[in-house]
Amino acid sequence: MYTSGYAHRSSSFSSAASKIARVSTENTTAGLISEVVYREDQPMMTQLLLLPLLQQLGQQSRWQLWLTPQQKLSREWVQASGLPLTKVMQISQLSPCHTVESMVRALRTGNYSVVIGWLADDLTEEEHAELVDAANEGNAMGFIMRPVSASSHATRQLSGLKIHSNLYH
């Protein structure tokens, strides 16, 4: 798994985790949009990184919205992952052309602690700015999940994971 250049525009994953830690004490957080690029043949790596964050967000009174392209979340997986089944909503078979628009609308409402959407193509500057504004307005987090195949991964970048944090620099 590696993150794209867009992921570093608003924040890194480690700062997202620190924001979540503050949610428990302050009960407020600013909006965040982050892209997660992962290998399709290694979904466990993504789960290891995101599940603790999603479990923490599940303690809020707000919903978690999953905008999935084809697959449907299984109840068994949601429960086994420690996510609150009663707070997870899913819209599946959403056309990619509607994913960004749906994410913006959902983030803006403030009804969701996190909105997760799958996109195959890079965001435009305008789409990214619109998502950031919506996340800030709704005080929510948005994750753009971008799967890549193992063959395209080998041609794009050799390192598997890059997490930039000002804590280590």
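Glycine residues also receive a Cβ, built from the backbone N, Cα and C atoms like all the rest.
The shown structure was predicted, so the numbers you read here are calculated from the model rather than taken from an experiment.
Less than 8 angstroms from the CB of Arg62 (mutagenesis position) sit Lys87, Gly110, Asn111, Tyr112, Ser113, Ala140, each of them six or more residues away in the same chain. Looking at Swiss-Prot, you'll find the mutagenesis Arg62 to Cys, His or Ser noted as follows: Loss of activity due to loss of ability to bind to FtsZ.
For the recorded site, Leu67 (mutagenesis position), the DSSP three-state label reads strand. Counting only same-chain residues at least 6 apart in sequence, those with a Cβ under 8 Å from the Cβ of Leu67 (mutagenesis position) are Gln90, Ile91, Leu94, Thr99, Ser102, Met103, Ala106, Val115, Ile116, Gly117, Trp118. A mutagenesis experiment is reported in Swiss-Prot for this position, Leu67 to Ala, and the note states: Loss of degradation by Lon protease.
Experimental mutagenesis is annotated in Swiss-Prot for Lys72 to Ala, with the remark: No effect on degradation by Lon protease. Non-local contacts of Lys72 (mutagenesis position) by the CB criterion (under 8 A, 6+ apart in sequence, same chain) comprise Gln90, Ser92.
While the structure shown retains the original residue, Swiss-Prot records the mutagenesis experiment Trp77 to Ala with this note: Loss of degradation by Lon protease. Around Trp77 (mutagenesis position), no same-chain residue at least 6 positions away in sequence has a Cβ under 8 Å from its Cβ.
Classification of Leu83 (mutagenesis position) by DSSP places it in coil, neither helical nor stranded. Under its mutagenesis entries, Swiss-Prot includes Leu83 to Arg with the note: Loss of activity due to loss of ability to bind to FtsZ.
Annotation of the published mutagenesis Ile163 to Ala in Swiss-Prot: Slight decrease in degradation by Lon protease; the original residue is retained in the structure shown.
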Work out the three-state DSSP category of Trp77 (mutagenesis position). helix
Are there residues of the same chain, six or more positions away from Leu83 (mutagenesis position), whose CB falls under 8 angstroms from its CB, and which are they? Leu51, Leu54, Gln55, Gly58, Gln64
